[in-house]
Structure formats: structure tokens, C-alpha cells
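Swiss-Prot gives this note for the published mutagenesis Lys2 to Ala: Strongly impairs sporulation, but does not affect localization. The annotation that Swiss-Prot gives for the mutagenesis experiment Phe3 to Ala reads: Causes mislocalization and strongly impairs sporulation. Does not affect membrane association. Under the heading of mutagenesis, Swiss-Prot lists Tyr4 to Ala and annotates it as follows: Strongly impairs sporulation, but does not affect localization. Quoted from Swiss-Prot for the published mutagenesis Ile6 to Ala: Causes mislocalization and strongly impairs sporulation. Does not affect membrane association. Here Swiss-Prot describes Leu8 to Ala as a published mutagenesis experiment; the accompanying note says: Strongly impairs sporulation, but does not affect localization. Quoted from Swiss-Prot, the note attached to the mutagenesis of Pro9 to Ala states: Causes mislocalization and strongly impairs sporulation. Does not affect membrane association. Pro9 to Gly appears in Swiss-Prot as a mutagenesis experiment; the accompanying note says: Slightly affects localization and sporulation. Swiss-Prot lists Ile15 to Ala among its mutagenesis entries, and the accompanying note reads: Specifically impairs cortex assembly, but not the initiation of coat assembly. Strongly impairs sporulation, but does not affect localization. According to Swiss-Prot, the mutagenesis experiment Arg17 to Ala carries the following note: Does not affect localization or sporulation. According to Swiss-Prot, the mutagenesis experiment Arg17 to Asp carries the following note: Localizes to the mother cell cytosol.
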Amino acid sequence: MKFYTIKLPKFLGGIVRAMLGSFRKD
């Protein structure tokens, strides 16, 4: 997952991180 985050733009990485966090919380 880290690889994808690093490759993707910063704003995109933030969105993905937020989505992942939401799923984890759920």
C-alpha cells in the first residue's frame, strides 16, 4: 500500500489514506 501512496500524488495519497482509515474504523 505504501508503494502506491508514494507513487500517487500527495493529494491523492491523502484521499486514499482517509478512505482506508474510514474502512478500518467501520
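Each residue, glycine too, has its Cβ placed from N, Cα and C.
Shown on the structure are the features that Swiss-Prot records.
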residue : record               : CB count, 10 Å
Pro9    : mutagenesis position : 9
Ile15   : mutagenesis position : 12
Arg17   : mutagenesis position : 12
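Arg17 (mutagenesis position) falls within a helix when secondary structure is assigned with DSSP. In this structure the alpha carbons, written CA, of Arg17 (mutagenesis position) and Pro9 (mutagenesis position) are 12 Å apart. The two recorded residues, Pro9 (mutagenesis position) and Ile15 (mutagenesis position), show a Cα separation of 10 Å.
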